[in-house]
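Read the structure below first, then the notes.
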Amino acid sequence: MYCAKLILLLGCFWISSSASDPADPLLVDLPNGKLRGRDNGNYYSYESLPYAEPPVGDLRFEAPQPYKQQWTDTFDATQPPVLCMQWDQFIQGDDKLAGNEDCLTVSVYKPKNSSRNSFPVVAQIHGGAFMFGGASQNGHENFMREGNLILVKISYRLGPLGFVSTGDADLSGNFGLKDQRLALLWIKQNIASFGGEPENILVIGHSAGGGSVHLQVLREDFSKLAKAAISFSGNALDPWVVQQGGRGRAFELGRIVGCGQASDSVTLKKCLKSKPASEIVSAVRNFLVFAYVPFTPFGPVVESPDAPEAFISQHPVDIIKSGKFAQVPWAVTYTTEDGGYNAALLLEKQASSGRELIVDLNDRWFDWAPYLLFYRDSMTTIKDMDDYSRKLRQEYLGDRRFSVESYWDLQRLFTDVLFKNSTEISLDLHRKHGKSPVYAFVYDNPANTGIGQGLAKRTDINFGTVHGDDYFLIFENIVREPQLRSDEEIISRNFLKMLNDFVLSENGTLAFGTCVFQDNVGSSKLQLLSITRNGCENLELESFP
């Protein structure tokens with residue numbers, strides 16, 4: 001049904017070669033009317049363009065509806081996108097509420113480049129654990145300096161507003177993923193009006209954005225929306241992406257906000273629709289065991305097969321094994337110390353005791369580990385959960401205690417369980433069951449400051465190459481210093497050329513600098529590109545290092 005609807009919508013393309021006025025490039029004509037953007041020196045921006053009706057009132061907890069309003073006046077596209085309502089880990093203090101429920105927009109950034117009439121397109125899905133973040137969380141000055149690509153940033157519903165689910169057809173969940181998909185359809189239909197090439201669209205994302213990109217790829221009709229995709233440090237098999245236990249969390253959410261009498265999904269949904277969005281989102285604090293743990297209490301789920309417009313109704317592993325996913329070139333990545341998110345927060349010194357949280361793990365490991373590493377709802381019994389916790393501790397720390405001195409072993413555990421292992425599994429499954437090229441790289445080149453220092457609130461620890469150290473060379477982020485080192489400047493330009501060449505490649509070839517990625521499909525071994533400050537190297541492996 002969803003696929004049929006997509007084909008119908010794609011059949012109604014509204015593409016006009018004269019949609020942008022050559023005499024006034026800030027003025028763009030869309031089916032909804034005219035809009036005016038901003039001149040930023042070396043690029044134009046057209047921000048906060050609605051692609052869906054506001055998901056409020058009766059449209060809360062429903063699949064997004066295409067935006068149909070007509071503008072009688074010229075739409076002001078100079079306003080930066082608002083955050084979707086969220087409980088933001090990176091806001092200091094107890095009140096972490098931010099954003100607005102009416103937030104479903106895309107923002108378009110077009111180079112000033114008189115040497116070409118049209119541009120390939122990169123669509124970005126932001127990260128933030130499916131709980132926070134936004135289209136404006138990453139900058140785009142590095143990206144736009146090359147002048148070769150149009151960038152489109154997507155906003156989508158987050159946290160309980162985007163992902164609460166009772167596991168049945170009545171409150172199916174995955175609303176944020178459905179938002180992303182409708183935004184991709186909007187881009188396909190409208191980007192030509194901005195000078196974009198609808199036949200050359202690359203979709204990328206980092207962390208939860210990377211997991212989102214992979215989930216989009218796992219829909220067969222994604223091939224009608226994009227030409228290729230890259231998932232940076234996040235994929236559909238990461239244990240924090242698609243989780244179990246959603247129904248219990250949905251009814252617990254209802255109890256917290258005053259829907260305690262709801263005994264079925266229909267009643268719960270009706271009650272939740274009547275509550276202020278701020279109350280629903282603020283209830284996230286009740287699902288956190290300590291600090292911002294677990295970092296994804298609400299995220300993607302496997303929907304009931306009878307759910308209307310279900311996004312996925314099988315586990316990603318089963319979808320990949322079936323071969324019924326989009327056959328487009330896809331790359332998946334990780335960094336050598338990706339687990340710095342969220343392990344680094346355990347090194348923050350507590351105001352009350354003056355000691356680091358990591359010390360408390362010695363007494364709380366069996367309580368906290370299932371939430372830190374996302375196996376609380378996947379284990380059948382408490383004994384299974386405790387046995388796994390014990391196994392992990394023994395494997396990575398042996399008989400040593402948790403301390404600042406043993407932090408790197410804990411961070412290695414986080415990297416393996418939350419990122420690296422599932423990246424290898426995804427790659428292995430795709431090479432066995434896919435037809436289009438599938439690539440992978442590992443990045444090892446620590447930033448001077450990054451997300452590790454931000455979470456730990458200290459600069460005396462070496463965290464290695466943590467979550468985002470590669471992606472933030474493409475899109476600036478406040479967790480690191482804006483000035484790039486000379487080696488990072490080279491890598492940044494190589495990344496941008498990699499994106500440009502990938503989206504234009506007719507056979508799905510991917511290259512970085514002097515290295516051409518090796519395709520994993522049909523390969524007897526894993527093909528992994530290693531990227532460091534000294535260059536790049538193709539590795540052929542039995543398993544990831």
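Glycine residues also receive a Cβ, built from the backbone N, Cα and C atoms like all the rest.
Substituted residues are absent from this model; it holds the original ones throughout.
Among the natural variants that Swiss-Prot reports, A4 to T is described with the note: In strain: JR-341. Here Swiss-Prot notes a natural variant, A23 to V, with the remark: In strain: GB-115, GB-336, JR-38, JR-106, JR-198 and JR-382. Among the natural variants in Swiss-Prot is L83 to T, noted as: In strain: JR-198 and JR-460. One entry in Swiss-Prot concerns the natural variant D170 to N. Its note says: In strain: GB-4, GB-139 and JR-38. Swiss-Prot gives this note for the natural variant L171 to F: In strain: JR-106. The annotation active site, acyl-ester intermediate is assigned in Swiss-Prot to S207 on the grounds of sequence analysis. According to Swiss-Prot, the natural variant G211 to A carries this note: In strain: JR-126. Variant annotation in Swiss-Prot: D386 to Y, described as In strain: JR-341; the structure shown retains the original residue. Summarising the annotation, Swiss-Prot assigns active site, charge relay system to H467 and lists similarity to another entry as the type of evidence. Variant annotation in Swiss-Prot: E488 to K, described as In strain: GB-329; the structure shown retains the original residue. Annotation of the natural variant I491 to V in Swiss-Prot: In strain: GB-8; the original residue is retained in the structure shown.
Ranked by CA distance from E488 (variant position), the variant positions A23, D170, L171, D386 have A23 at the top as the closest.
Fewest other C-beta atoms within 10 Å: among the variant positions A23, L83, L171, I491, that description fits A23.
Cβ neighbours of D386 (variant position) (same chain, under 8 Å, six or more residues apart in sequence): F366. For D170 (variant position), applying a Cβ distance below 8 Å and a minimum sequence separation of six or more within one chain yields D264, S265, V266, K269. For G211 (variant position), the Cβ neighbour count at a 10 Å cut-off comes to 31, with all displayed protein chains included. Here the residue listed as 'active site, acyl-ester intermediate' is compared against the recorded positions A23, L83, L171, H467, I491, and the shortest C-alpha distance is to H467. Taken residue by residue with DSSP, L83 (variant position) is part of neither helix nor strand, so it is coil.
Among the variant positions listed here, namely A23, L83, L171, G211, G211 has its C-alpha nearest to that of I491 (variant position). D386 (variant position) falls within a helical segment according to DSSP. The separation of G211 (variant position) from L171 (variant position), Cα to Cα, is 22 Å.
You'll find the Cα of H467 (active site, charge relay system) roughly 22 Å from the Cα of L83 (variant position).
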